[in-house]
Amino acid sequence: MRPSKKLLIAIISIFLISSVPVSAHADSTTIQQNKDTLSQIVVFPTGNYDKNEANAMVNRLANIDGKYLNALKQNNLKIKLLSGKLTDEKEYAYLKGVVPKGWEGTGKTWDDVPGLGGSTVALRIGFSNKGKGHDAINLELHETAHAIDHIVLNDISKSAQFKQIFAKEGRSLGNVNYLGVYPEEFFAESFAYYYLNQDTNSKLKSACPQTYSFLQNLAK
């Protein structure tokens, strides 16, 4: 028996919804809940700063699955938005003149890096996009992914399962001398692709199907 046109549309709709991250079709209530959680995590700078860009960063962070954001909150992690250099902050002053891992030979030091993530997250406002002192698809999602990897998922990027995936797909997102060398960087960048928007999500699914499935299963 041939299915009706309405049934076909319904089946196709279900398939499309199931193939994208939760954030891509989250309702306004879910997004607002994520923003409420972020209001307890994100620390804005004092003084003058680009409030529109800072709010845009928060909006992009709100795409992340709420269970990760809640876990960060429960672990008392703060995402600090900065109006100036990372190393101008007292807590990161010790990084002045230090060359970051993977940046050897670039002539760059932490003074030039717009963000960091792990046990803490710090992000320069206005440096979200690729080419703004970094090669990540999105600064805030990439660095927050490091914190989720380390704090929430117990360094899952170092797990045998992920390393097997990394061995097959770690060079598939470009920047092979960085993403293709460090599993934790490939995890963070893949996470950013997964949650940034529908276009980047689709690119990840096409280029790195095993990584995509890995992230999809983690979010369940």
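In case you wondered, yes, glycine gets a Cβ from its N, Cα and C as well.
Original residues throughout; no substitutions modelled.
Look at Swiss-Prot and you will find 35-220 tagged as domain 'ATLF-like', backed by sequence analysis. When pLDDT values are averaged over the domain 'ATLF-like' (35-220), the model yields 97.
Tyr178 (Zn(2+) binding site) counts 16 other C-beta atoms within 10 Å of its own C-beta, drawing on all protein chains shown. Feature annotation from Swiss-Prot assigns Zn(2+) binding site to His142, His146, Tyr178, Glu185.
The Cβ of Glu143 (active site, proton acceptor) lies under 8 Å from the Cβ of Gly115, Leu116, Gly117, Val121, Ala122, Leu123, Ala136, Ala188, each of which sits 6+ residues away along the same chain. Residues or ranges marked as active site, proton acceptor in Swiss-Prot: Glu143.
Contacts of His146 (mutagenesis position) defined by a Cβ separation under 8 A and a same-chain sequence distance of 6+ are given as Leu116, Gly117, Gly118, Val121, Glu184, Ala188, in order along the sequence. Here the residue is the original one, while Swiss-Prot reports the published mutagenesis His146 to Ala with the comment Not able to bind zinc. Highly reduced activity on fibronectin. Loss of activity on fibrinogen.
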Applying a 10 Å Cβ distance cut-off over all chains shown, what neighbour count does Glu185 (Zn(2+) binding site) have?
24
For His142 (Zn(2+) binding site), which residues in the same chain are close in space, meaning a Cβ under 8 Å from its Cβ, but six or more apart along the sequence?
Gly115, Gly117, His134, Ala136, Ala188, Glu189, Phe191, Ala192
